[in-house]
Amino acid sequence: MRGELPNKHHSYTFFVFLFFFLILFPDLSISVNTLSATESLTISSNKTIVSPGGVFELGFFRILGDSWYLGIWYKKISQRTYVWVANRDTPLSNPIGILKISNANLVILDNSDTHVWSTNLTGAVRSSVVAELLDNGNFVLRGSKINESDEFLWQSFDFPTDTLLPQMKLGRDHKRGLNRFVTSWKSSFDPSSGSFMFKLETLGLPEFFGFTSFLEVYRSGPWDGLRFSGILEMQQWDDIIYNFTENREEVAYTFRVTDHNSYSRLTINTVGRLEGFMWEPTQQEWNMFWFMPKDTCDLYGICGPYAYCDMSTSPTCNCIKGFQPLSPQDWASGDVTGRCRRKTQLTCGEDRFFRLMNMKIPATTAAIVDKRIGLKECEEKCKTHCNCTAYANSDIRNGGSGCIIWIGEFRDIRNYAADGQDLFVRLAAAEFGERRTIRGKIIGLIIGISLMLVLSFIIYCFWKKKQKRARATAAPIGYRDRIQELIITNGVVMSSGRRLLGEEEDLELPLTEFETVVMATENFSDSNILGRGGFGIVYKGRLLDGQEIAVKRLSEMSSQGTNEFKNEVRLIARLQHINLVRLLSCCIYADEKILIYEYLENGSLDSHLFETTQSSNKLNWQTRFSIINGIARGLLYLHQDSRFKIIHRDLKASNVLLDKNMTPKISDFGMARIFERDETEANTRKVVGTYGYMSPEYAMEGIFSVKSDVFSFGVLVLEIVSGKRNRGFHNSGQDNNLLGYTWENWKEGKGLEIVDSIIVDSSSSMSLFQPHEVLRCIQIGLLCVQERAEDRPKMSSVVLMLGSEKGEIPQPKRPGYCVGRSSLDTADSSSSTKRDSESLTVNQITVSVINAR
């Protein structure tokens, strides 16, 4: 007995120590991964459920304010990253809430015992159930017996929020009547359902769509046996194994990672972009390895029917062989809304098929699919169906199999450099150079000669009429009245739709006779052409008194040219600023519409920045810094100091002109819009502008504001510093645009890496390189191109930052449309914190057209 007393003493000591240890350190108590029918989880207890391997954690949380949610996040990751939220649309309004099992259902109750959320299971009620958090992040409800552990009564994987985890399925479960899809958060701090969804459409051949307000934004393309046809990168993901299942019971996509110790997720962010992340343990941050949409061609139906998008061409939209623009003038100016139409009408039974290679095939929601036949039978099936317009294989494995045929219009196709799919488009035989019969040739010859005679007569009459007009020595009667009728009676239309000017207000703008313009430009001689714009040609001219002018002759055929003419005359005639181009007069004669500007000797900024000529040597750093300041002051005048609050909407290097002293002047106000003083933003069904300069919210959702111009200014600043275009910029070994390249260098403390070599050329006597000014401009440029509009500074702040050498400047966040493989900042990495760098949440609006140049 004596020998046992010391052992008992040690046992008592151990239990006393353990008791006090657990009291003093409750957070270090053993975590559980289950919740039984007799247990509960409350906000006040601050307890959580942890998966067996400590990978995931479930508990109550809040981000801002008094709204509480039940969610799941990664346990071992320092950055709180939420992957599932139970009551996302029914938050608890105060810190009194409880999760428990009631009647074989999981329920969340508020302080009045009201059901805030429930699993809503019906039918036979089991006597004993238990909830469990698994190591794959799945929160399940199952029977409490050991042999029932694999039978889930309910699981969170069937009800995703904004994130898809490995082993989680996205798509339809026909057997259980489930449709699993992800929905964005409403904002960075609000987990409730946002405006964007990524879900499966099973009409035709199953494929995923990105939606906003049930309007398609982008499309994955159908599964072709190896990958989704619009996501070629899938075959390059060595660390991920993906699977697509299509049978009577389900149509679903899922993935898993090869390294079971690594973390990966697929998340739709607050602006609708689908992003793939992989956790980097050494860097302790999320690495974004993929996202969609990644470029303009990913936007759904961007080029309209019978056209394809190709990022390697300019313009990016191209009519398919055998088709032509309905309005060539509009198409050439960048307006692709006029659609493509057939050059030659089809003749059923005689038509042939043209092969388009390396394509993302059109949307299949209205297509007919037959997986039992091959390509040859598919061609015959399409040929005998007179309304069939195209066909392709449904599966590209083993030489191809299956058949898709499109009836009527098809849209949303793009061309890849390689690895795309073959699409066969139905064309008239004449498009292949088929020989016509003798009778057909004779008929064609007769018709052709007749048309030539008629056309010659019309041209002769037109020439005589023009000659008569050219001899006139005075403007026609009512010349000023006609201009007033064209311009003034329409008024200046503000973004709200209200007319700013009425018939009683007269334009204080000199009018020039057409004959004077003809003489000044030497009858619009080609030798006097300064440039060609989207709506016409600009000529250099000299008046009789020796004054040099720039003459903008708008296209006679373009209705947009007329609209631009009206808008520019109404706006710029009332604006006076040293950094805005000055409109001297205008001229309207017959169908001619002409604007006359001051002539600026040094031309446009882009000719100095991007063309390898001697003119680029004029741009030492002091000149560039002066240009940046001048553009900023001009924009500030438009946004704040002018009579009207004006949004330019097309600020770019080619729309900044330089006088003999290299003073910058903003030009081309044809796309500008006027705001009320208390108006902050507006939206449009027709997005106009230039790719590379458009802000994300404007390009994708049609929302524009002063912050849209700020974004364009930021792009322009980085182009001035680097001497490189944002659009078309490619860095060796990377897939970034200029914004992404600048951002990566800035994060690594290598901001000066992007600077134009001409600026730092020590051998140049003109070089006055100031590194601190350059870095300040790069930082300001990055602030201006931040993804969220609300994060961008106003132009008043930009002017102040440019002029202050000692003032503290905020650190920028990730830019909008940052292309390429990149690692997110620590502050931008989780589903809660990562959203801080995302764009402003947008309203549910309709964007029917993007008209960019």
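From the backbone N, Cα and C atoms, a Cβ is placed for every residue, glycine too.
Keep in mind that this structure shows the original residues, not the substituted ones.
Here's what Swiss-Prot has on this protein:
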{"type": "DOMAIN", "residues": "34-154", "note": "domain 'Bulb-type lectin'"}
{"type": "VARIANT", "residues": "Ser45 to Asn", "note": "In strain: cv. Ge-1"}
{"type": "DOMAIN", "residues": "293-329", "note": "domain 'EGF-like'"}
{"type": "VARIANT", "residues": "Ile373 to Thr", "note": "In strain: cv. Nok-0"}
{"type": "VARIANT", "residues": "Gly420 to Ala", "note": "In strain: cv. Fi-1"}
{"type": "VARIANT", "residues": "Ile438 to Ser", "note": "In strain: cv. Old-1, cv. Uk-3 and cv. Wassilewskija"}
{"type": "BINDING", "residues": "Leu530, Gly531, Arg532, Gly533, Gly534, Phe535, Gly536, Ile537, Val538, Lys552", "note": "ATP binding site"}
{"type": "VARIANT", "residues": "Thr562 to Ile", "note": "In strain: cv. Ca-0"}
{"type": "VARIANT", "residues": "Gly630 to Asp", "note": "In strain: cv. Ca-0"}
{"type": "ACT_SITE", "residues": "Asp650", "note": "active site, proton acceptor"}
{"type": "VARIANT", "residues": "Glu676 to Gln", "note": "In strain: cv. Di-1, cv. Fi-1, cv. Gie, cv. Old-1, cv. Uk-3 and cv. Wassilewskija"}
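Shown on the structure are the features that Swiss-Prot records.
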residue: Ser45; record: variant position; DSSP class: coil
residue: Ile373; record: variant position; DSSP class: coil
residue: Gly420; record: variant position; DSSP class: coil
residue: Leu530; record: ATP binding site; DSSP class: strand
residue: Gly536; record: ATP binding site; DSSP class: strand
residue: Gly630; record: variant position; DSSP class: helix
residue: Asp650; record: active site, proton acceptor; DSSP class: coil
residue: Glu676; record: variant position; DSSP class: coil
Cα-Cα distance linking Glu676 (variant position) and Val538 (ATP binding site), given in Å to the nearest integer:
32
Residue counts in helix (H, G, I), strand (E, B) and coil for the domain 'EGF-like' (293-329), per DSSP?
5 helix, 10 strand, 22 coil
Under 8 Å between C-beta atoms and at least six apart in sequence, can you list the same-chain neighbours of Gly630 (variant position), or say none if there are none?
Ile578, Asn579, Thr663, Pro664, Lys665
How many helix, strand and coil residues does the domain 'Bulb-type lectin' (34-154) contain under DSSP?
3 helix, 53 strand, 65 coil
Just to verify: the residue among Asp650, Glu676 with the fewest other Cβ atoms within 10 Å, which of the recorded positions is it?
Glu676
Averaged over the whole of the domain 'EGF-like' (293-329), what is the pLDDT?
90
Inter-residue C-alpha distance, Asp650 (active site, proton acceptor) and Arg532 (ATP binding site) (nearest angstrom):
16
Return the member of Ile373, Gly420, Leu530, Glu676 nearest to Ser45 (variant position) in space, with distance defined Cα to Cα and candidates limited to these recorded positions.
Glu676
Of the variant positions Ile373, Gly420, Glu676, which one has its Cα closest to the Cα of Arg532 (ATP binding site)?
Glu676
Euclidean distance between Cα atoms of Gly420 (variant position) and Gly536 (ATP binding site), Å:
37
Can you grab the distance from Glu676 (variant position) over to Gly420 (variant position)? Cα atoms, rounded to a whole Å.
48
Give the distance between the Cα atoms of Gly420 (variant position) and Ile373 (variant position), rounded to the nearest whole Å.
21
Neighbour-count leader, CB within 10 A, recorded positions: Ile373, Leu530, Gly536:
Gly536
Among Ser45, Gly420, Arg532, the recorded positions in question, whose Cβ has the most other Cβ atoms within 10 Å in this structure?
Gly420
Packing count at Val538 (ATP binding site) (other Cβ atoms within 10 Å of its Cβ):
18
